[in-house]
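Enquirer: Below are the structure tokens for one structure; questions will follow.
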Amino acid sequence: MAEYTLPDLDWDYAALEPHISGQINEIHHSKHHATYVKGVNDALSKLEEARANEDHAAIFLNEKNLAFHLGGHVNHSIWWKNLSPDGGDKPTGELAAAIDDAFGSFDRFRAQFSAAANGLQGSGWAVLGYDTLGNRLLTFQLYDQQANVPLGIIPLLQVDMWEHAFYLQYKNVKADYVKAFWNVVNWADVQKRYAAATSKTQGLIFG
């Protein structure tokens, strides 16, 4: 079974400054994300052993650990692609039209997404996702690394609201961090994810 690996970034750690510091990106990627990768591989190894021993209590424990660490790995893998030193501004084309249709305007979407991020209690993410059943865009608060986002949602844009993502630079002023985040959003990546979600998921989850 192939192991999960830490992805390389498309930009240097300092490339998102002054909006997100190089120190934060280095620790976030090389320490925190790496820990999730190790955690998911460890959980898979222990899960395989538990299944071989028919130890159902250990199976359930490691399935829970797998969900958490794999969620962390997936979320961060999207996060790095969602960011770019050439980001910011607004989306265009089909994604822009879909945002206008779902939220009324980009400014209304930005306000709703920012409110979801700033309003999170504890740790988690704000997510813009594509609902493959309703064929629409929705925003969610994702709790921890894996809770509160329903199955069938394809994540397009995420902002990490765990303290390790911002505290060294923004302290407890989450709103300033979220405001800075918009300056480095890689809309080309979000558009690519939207195009794939709308064209490649028909019938994948719902017949």
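Along the chain as shown, residues are numbered 1 onward.
Every residue, even glycine, has its Cβ placed from backbone N, Cα and C.
Keep in mind that this structure shows the original residues, not the substituted ones.
So Swiss-Prot has the following annotated:
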VARIANT   H28 to S  In strain: BC9405/90 / Serotype 18
BINDING   H28, H76, D160, H164  Mn(2+) binding site
VARIANT   S30 to T  In strain: ATCC 35847 / Serotype 7
VARIANT   A98 to T  In strain: BC9405/90 / Serotype 18
VARIANT   N135 to S  In strain: ATCC 35847 / Serotype 7
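Tell me about the setting of these features in this model.
Expert: Around H28 (variant position), taking its Cβ as the centre, 23 other Cβ atoms fall within 10 Å, counting all chains.
Mapped onto three states, the DSSP output places H76 (Mn(2+) binding site) in helix. Proximity of H76 (Mn(2+) binding site) to non-local residues of its own chain (separation of 6 or more, Cβ distance below 8 Å) is seen for H28, H29, H32, H33, Y36, D160, given in sequence order.
In sequence order, L6 are the residues near S30 (variant position), counting only same-chain partners six or more apart with C-beta under 8 A. For the recorded site, S30 (variant position), the DSSP three-state label reads helix.
Its own atom aside, the Cβ of A98 (variant position) has 20 Cβ atoms within 10 angstroms in the protein chains shown.
When other Cβ atoms within 10 Å of the Cβ of N135 (variant position) are tallied across all protein chains shown, the result is 12.
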Enquirer: Can you tell which of D160, H164 has the most other C-beta atoms within 10 Å, given these are the binding-site residues?
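Expert: Of the binding-site residues D160, H164, the most buried by Cβ count within 10 Å is D160.
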Enquirer: Residues other than H28, H76, D160, H164 within 8 Å, Cβ to Cβ centroid, of the Mn(2+) site?
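Expert: Surrounding the site, in chain order, are H29, H32, H33, W79, W162, A165.
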Enquirer: Using DSSP with the three-state reduction, classify D160 (Mn(2+) binding site) as helix, strand or coil.
Expert: strand
